[in-house]
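S.K.: Here it is, the structure, as structure tokens.
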Amino acid sequence: MERELGMYGNDRSRSRSPVRRRLSDDRDRYDDYNDSSSNNGNGSRRQRRDRGSRFNDRYDQSYGGSRYHDDRNWPPRRGGRGRGGSRSFRGGRGGGRGRTLGPIVERDLERQFDATKRNFENSIFVRNLTFDCTPEDLKELFGTVGEVVEADIITSKGHHRGMGTVEFTKNESVQDAISKFDGALFMDRKLMVRQDNPPPEAAKEFSKKATREEIDNGFEVFIINLPYSMNWQSLKDMFKECGHVLRADVELDFNGFSRGFGSVIYPTEDEMIRAIDTFNGMEVEGRVLEVREGRFNKRKNNDRYNQRREDLEDTRGTEPGLAQDAAVHIDETAAKFTEGVNPGGDRNCFIYCSNLPFSTARSDLFDLFGPIGKINNAELKPQENGQPTGVAVVEYENLVDADFCIQKLNNYNYGGCSLQISYARRD
């Protein structure tokens, strides 16, 4: 069904003004969802200047040229790690094609920008722009739904990335923009418009582990099966209930996503024990926490402390390292999430993907499926012996994103494997 877009009709004007360019919601005419395939800045299109892009090279270098959850390189990396275990999709010996960059843009108004100063609640993130789209084009386009504070084009090392951001003066303009322009044609490209989110703080600031000195001066609590939405601050706030928290950490992967476990350090043993008694087995956002004493806590000649150690070790057998504990539990979590899930379900938010390369990691799932929409969870389905099956289950927050995932990624060649994707069903 066509959306009423006012002046943005299907008739293309000779004017280069963006308000006269074609803009419709005819999804059947959707061109290939590749930021660089149809317009690579050749001689037929003039290059335009990125006037003052707020996400400049400084931003891209700080975050590895990638923007967090909603801004993955698209299409997903084709290199893939093959079933033989080659890590070619990361640029190794798999022969996978690298990401094609847009044309180099000039910066006549380049300036430094602190991303934390922007009002993300009033901002949108726009994907699949043509490489000659400018901030002025975005401002004029989205100015039809609300007053625009600023519009920007995202670049990487001087190259147009086919993405941009728009900040409005009012929050309600965000939903108006998404409703009106998500999926609409603009400059012959189908736009993908989403709520903008702040970039994660530097991973080293969040994921660095507590030093041995910090642990020696306190009592560590290790928490497994944390909701993936929980960061160190919310973890700290939660565990304040049991005492003064010296430090809280959530373990992140190389993409800056939570790995589902973390730690809290208290100054006293009593606070540590109270936290274990309070939170172990508690359900938070549908996940049951497993809370235990940290491995490196000091042993003290204290009957109560030693008894507590014995009780804990009785419940978990021999004491493995933190990484081993976490890995085992992550496998258990994946098994529970994917248990009884099969392909061929009715329309729902869960996606069943088979024929993945056996060496695909969980973080790869976010790279592959994340650009489509917000993911609640994604897990690889293991065999009973823990070996990979090449199957994953992905839960999207929105049904429309699940629909779009099947439309765009079914039969997609990933790491030399043709993915088979359908709605999931739980038997």
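Backbone N, Cα and C define each Cβ position, glycine as well.
Annotation of the mutagenesis experiment Ser15 to Ala in Swiss-Prot: Shifts localization of the protein to the cytoplasm at steady state. Per Swiss-Prot, domain 'RRM 1' is recorded for 122-198, and the stated evidence type is sequence analysis. Per Swiss-Prot, domain 'RRM 2' is recorded for 219-296, and the stated evidence type is sequence analysis. For 349-426, the entry in Swiss-Prot reads domain 'RRM 3'.
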S.K.: Per DSSP, what is the residue count of the domain 'RRM 2' (219-296) in each of helix, strand and coil?
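M.R.: Residue counts in helix, strand and coil order: 22 helix, 29 strand, 27 coil.
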S.K.: Please work out the helix, strand and coil residue numbers for the domain 'RRM 3' (349-426) from the DSSP assignment.
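M.R.: Helix, strand, coil within the domain 'RRM 3' (349-426): 22 helix, 33 strand, 23 coil.
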S.K.: How does the model score the domain 'RRM 3' (349-426) in terms of mean pLDDT?
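M.R.: Reported value for the domain 'RRM 3' (349-426) is a mean pLDDT of 88.
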